[in-house]
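Features reported for this protein in Swiss-Prot:
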ACT_SITE  Cys79  active site
ACT_SITE  His168  active site
ACT_SITE  Glu170  active site
DOMAIN    1-187  domain 'Glutamine amidotransferase type-1'
MUTAGEN   Cys79 to Ser  10000-fold decrease in catalytic efficiency
MUTAGEN   His168 to Gln  Loss of activity
MUTAGEN   Glu170 to Lys or Gln  Loss of activity
MUTAGEN   Glu170 to Asp  4-fold decrease in catalytic efficiency
MUTAGEN   Glu170 to Ala  150-fold decrease in catalytic efficiency
Amino acid sequence: MILLIDNYDSFTWNLYQYFCELGADVLVKRNDALTLADIDALKPQKIVISPGPCTPDEAGISLDVIRHYAGRLPILGVCLGHQAMAQAFGGKVVRAAKVMHGKTSPITHNGEGVFRGLANPLTVTRYHSLVVEPDSLPACFDVTAWSETREIMGIRHRQWDLEGVQFHPESILSEQGHQLLANFLHR
C-alpha cells in the first residue's frame with residue numbers, strides 16, 4: 001500500500017487516480033490527520049508526499065515523515081513534497097526567479113530513477129513559486145533533473161530510496177507522467 005500524504009492540494013487526487021490506474025492500493029491521509037505511530041500501524045510499503053499551497057514548514061507531518069522513514073521506506077516527493085525532502089536534510093527553499101503556475105516547460109534529466117526510459121528533454125507542467133536553492137542542496141542528494149534556467153527539477157538521495165520532482169507528473173499536460181509514477185511504483 002502507498003500512503004499518500006495530502007498537503008491540502010487538489011492535485012493529490014490526480015496522484016491518487018494515476019497510482020490507482022497503475023494498479024496500486026493507495027490510502028490518502030491529510031498532513032495533520034495522522035502521527036508517526038499511526039503510519040507505523042498502517043505499514044505502508046511506500047510513501048508519497050503531495051504538492052501543496054504552502055512551504056515545507058507549514059506542511060504538517062511531511063518533514064517528520066521524511067526524516068523518520070528515510071532509509072526505511074521508498075519516498076517520492078512531488079512539488080512541495082520535493083521541497084520538503086531537500087529541507088528535511090538541510091536544504092533551503094527560496095522564491096523562484098519566475099513564478100510558474102500552470103506553465104509547461106522542457107526539463108533535462110539524467111535518465112535514472114523515476115526518469116528511467118522517459119523522453120529527454122521532457123515537457124512537464126509546473127505549479128510553483130518556490131524552488132530548492134541549488135547551492136544549499138545537501139551533498140547526500142544528486143540533481144536528477146533541471147530546467148532550462150538550471151532550476152532543480154529533480155533530486156535523488158545517493159544512499160536511500162528517496163526521490164523528489166519539482167513539477168507535476170500527475171498533470172495532464174506533463175508528458176509521460178504515468179510512466180514516471182510507474183517507475184517509482186515498480187522498483
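Using the three backbone atoms N, Cα and C, a Cβ is placed for every residue, glycine included.
The shown structure was predicted, so the numbers you read here are calculated from the model rather than taken from an experiment.
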Limited to the domain 'Glutamine amidotransferase type-1' (1-187), I'd like the whole-number average of pLDDT.
97
When a 10 Å sphere is centred on the Cβ of Cys79 (mutagenesis position), how many other Cβ atoms does it contain?
26
Distance from Cys79 (mutagenesis position) back to Glu170 (mutagenesis position), taken between C-alpha atoms, in Å:
11
Could you state the whole-number distance in Å separating the C-alpha atoms of Cys79 (mutagenesis position) and His168 (mutagenesis position)?
7
List, in sequence order, the same-chain residues at least six positions removed whose CB sits under 8 Å from that of His168 (mutagenesis position)?
Phe11, Asn14, Pro51, Val78, Cys79, Val124, Thr125, Arg126, Tyr127, Ser174, Gly177
